[in-house]
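Novice: One structure, pasted below without further comment.
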Amino acid sequence: MKNVAIVGDGGHGKVIRELINARSDTRLAAVLDDKFKTFEGGKEWYTGPPKAVTELRRLIPDVLFLIAVGNNSVRKQLAERLGLGKDDFITLIHPSAIVSKSAVIGEGTVIMAGAIIQADARIGAHCIINTGAVAEHDNQISDYVHLSPRATLSGAVSVQEGAHVGTGASVIPQIIIGAWSIVGAGSAVIRSIPDRVTAAGAPARIISSIQTSNKG
């Protein structure tokens, strides 16, 4: 049984908790969030601020971590701030997800219920492949990406670091979604999208630039 600590106790964290409970090989060991000011042991799991990582590892040496925060930029900041190595993070896949044996999934990534990851897809670290999302064959998905529920990437799509593909959006084959860009919900992407823009509509068009650095 793998002991899992999640960092983040918002709505996304609730879903991660249920995913952990849905698996037969994981148990929730701790919830770390800034709203907890002190490190304490509860009836079922420990709670504390993110800085309690060191104390938690002393008590549970084999504990593995997952950053349960939906915001891509904040997730990157936490991954860098916690001072943990790649082997300290767990990859969580819901039992109902379908993942090709040839797919490669990075550390700290979560694959939610009903998601589909097809042949030779490559998914980076600390990504969220949300409920019912589809990453088709030969997709290249970089670190800190979020595919929202029912987002669909056709074959050989590339999604660069920190990009967010909105709920129900669809992307045709061989498109590139630029780093830290946002694709609006329900959009149909038929042309590649550059870095740090918001695109929406069917077909998707650039509607604004994103000025923040998102470098963590």
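Glycine is treated like the rest: Cβ placed from N, Cα and C.
Here's the feature list from Swiss-Prot:
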ACT_SITE  HIS137  active site, proton acceptor
BINDING   HIS146  acetyl-CoA binding site
MUTAGEN   HIS146 to Leu  Loss of activity. Affects the oligomeric state
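Buried or exposed, and what's around them? Tell me for each listed feature.
Specialist: Other Cβ atoms within 10 Å of the Cβ of HIS137 (active site, proton acceptor), summed over all protein chains shown, number 18.
The Cβ of HIS146 (mutagenesis position) has GLY70, ASN72, CYS127, ILE128, ASN130, ALA163, HIS164, VAL165 as same-chain neighbours under 8 Å, each 6 or more residues away in sequence.
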